[in-house]
Amino acid sequence: MATQAKRPRVAGPVDGGDLDPVACFLSWCRRVGLELSPKVSERAGGRRTRGGARAALTSPPAQVAVSRQGTVAGYGMVARESVQAGELLFVVPRAALLSQHTCSIGGLLERERVALQSQSGWVPLLLALLHELQAPASRWRPYFALWPELGRLEHPMFWPEEERRCLLQGTGVPEAVEKDLANIRSEYQSIVLPFMEAHPDLFSLRVRSLELYHQLVALVMAYSFQEPLEEEEDEKEPNSPVMVPAADILNHLANHNANLEYSANCLRMVATQPIPKGHEIFNTYGQMANWQLIHMYGFVEPYPDNTDDTADIQMVTVREAALQGTKTEAERHLVYERWDFLCKLEMVGEEGAFVIGREEVLTEEELTTTLKVLCMPAEEFRELKDQDGGGDDKREEGSLTITNIPKLKASWRQLLQNSVLLTLQTYATDLKTDQGLLSNKEVYAKLSWREQQALQVRYGQKMILHQLLELTS
């Protein structure tokens, strides 16, 4: 799915009149058997329901509150009493999930599943949302009331193109957004709009909008959940995304204190560490670098809080660095020959990247092999190529743990250093400039929210790259 964390939830896409959206949501939770804490239920008034997910409980949920108070952004959940690791926070019955299977047009979507296939795999869920949003009797209307206002989502796909490129140049976000926008337009024009036009009784004119479709894609990107496959199912297609009421209220933190568990009849949010009274409950969306967080969820974790942050070195940048070290046409030809060999080994690609974390190289095998092949003597490369890559399989022991990078061969370190320098040139600002903005609280406070978020992305990446520069010197 999804610190200013999630965007401020100012007004939902469904008009709820003067009713308290939290009270309405909690009342809805009781009706559908979504088990929250007793104190949450008491705040909303009324009796706690029986049945539903309650049968799945082995102990009552810990006492938590849905609130805007004490959260990093918008609605969140706060522990009203101390919570111990392993305690149950809430249970969501599968019948309360909003998906292509549980929506009121699930039968139609199932019959048309072949026609609705797409690159993203999200079209059926998005059509379910488009229908339920405009259906007066939708059973999820109280849930929609806690959604963020769709017109105020802060994903970079909604930023003006010039602002996006100016603030996020070099981070990889503008390129990812351009691909998203192209795919969204293509899916909408070729699949979604024709389907809605073929069923005008199910989709009113007001939901036949590319703008609304953009917004719902961003919402699904930030708030949906995708159930992981079991180990024996690894060969299957990934599960379709679903909307999980209550679970999507939680904000994200790398150092999270809760985790969503899946079972046959329900989904359970369980504390993974002690949570003191009054502290916010945080879920995790996985190990996400800041550029991924802002791209998919519209927020970042301020430096140095995101321990999962990474920086990318484009694979073609390493090739460019290797070419810069050549002096003759024969040497250039040999670099391309080595690169083609790496492509054949599926170690590199024109759009791939080597991913560097604060303490490890996440693409260790790919980078090790690339440095080895590009730097080995010509005769050794000929022998390796003649063996079709099946020669000496010994790995450089411990070669690309961050602390062992200084122990790499000098030629490897030089190529890696030159690649880092080329990567740093892709940013519009240098580390010193960004450092000055971050260290001056008055200047930082005057930046717009987007400028602050983009600065955090750039700075985190540059710190990793500069660490790599020092280690390769």
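The backbone N, Cα and C atoms fix where each Cβ goes, glycine too.
Heads up, this one's the original sequence, none of the swaps are in it.
According to Swiss-Prot, the protein carries these features:
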MUTAGEN   Lys39 to Arg  Greatly decreases automethylation. Impairs the methyltransferase activity toward RELA and PAK4; when associated with Arg-179
DOMAIN    60-286  domain 'SET'
BINDING   Ala73, Gly74, Tyr75, Tyr223, Asn251, His252, Tyr297  S-adenosyl-L-methionine binding site
BINDING   Trp122, Ser224, Gln226, Tyr262, Tyr297  substrate binding site
MUTAGEN   Lys179 to Arg  Abolishes automethylation. Impairs the methyltransferase activity toward RELA and PAK4; when associated with Arg-39
MUTAGEN   Asn283 to Phe  Decreases the methyltransferase activity toward RELA
MUTAGEN   Asn283 to Ala  Impairs the methyltransferase activity toward RELA
MUTAGEN   Tyr285 to Ala  Abolishes methyltransferase activity. Greatly decreases the stability of monomeric, homodimeric and homotrimeric structures
MUTAGEN   Lys372 to Arg  Has little effect on automethylation level
### Task
Taking only the Cα atoms, work out how far Asn283 (mutagenesis position) lies from Tyr223 (S-adenosyl-L-methionine binding site), in Å, as a whole number.
12
### Residue among recorded positions Trp122, Lys179, Tyr262, Tyr285, Lys372 with Cα closest to the Cα of Tyr223 (S-adenosyl-L-methionine binding site)
Tyr285
### Message
Taking only the residues in the domain 'SET' (60-286), give me the average pLDDT of this model.
### Response
93
### Query
Reduced to three states, what secondary structure does DSSP give Trp122 (substrate binding site)?
coil
### Message
Please report the distance from the Cα of Lys179 (mutagenesis position) to the Cα of Trp122 (substrate binding site), rounded to the nearest angstrom.
### Response
16
### Query
Cα-Cα separation of Ser224 (substrate binding site) and His252 (S-adenosyl-L-methionine binding site), in Å?
13
### Task
Could you tell me which of these binding-site residues, Tyr75, Tyr262, Tyr297, has the greatest number of Cβ atoms within 10 Å of its own Cβ?
Tyr297
## Note on the structure
If you measure between the CA atoms of Tyr75 (S-adenosyl-L-methionine binding site) and Gln226 (substrate binding site) and round to the nearest Å, you get 22
### Query
Can you tell me how far the Cα of Tyr285 (mutagenesis position) sits from the Cα of Tyr297 (S-adenosyl-L-methionine binding site), in Å?
10
### Task
Have a look around Trp122 (substrate binding site) and count the other CB atoms within 10 A of its CB, chains all included.
22
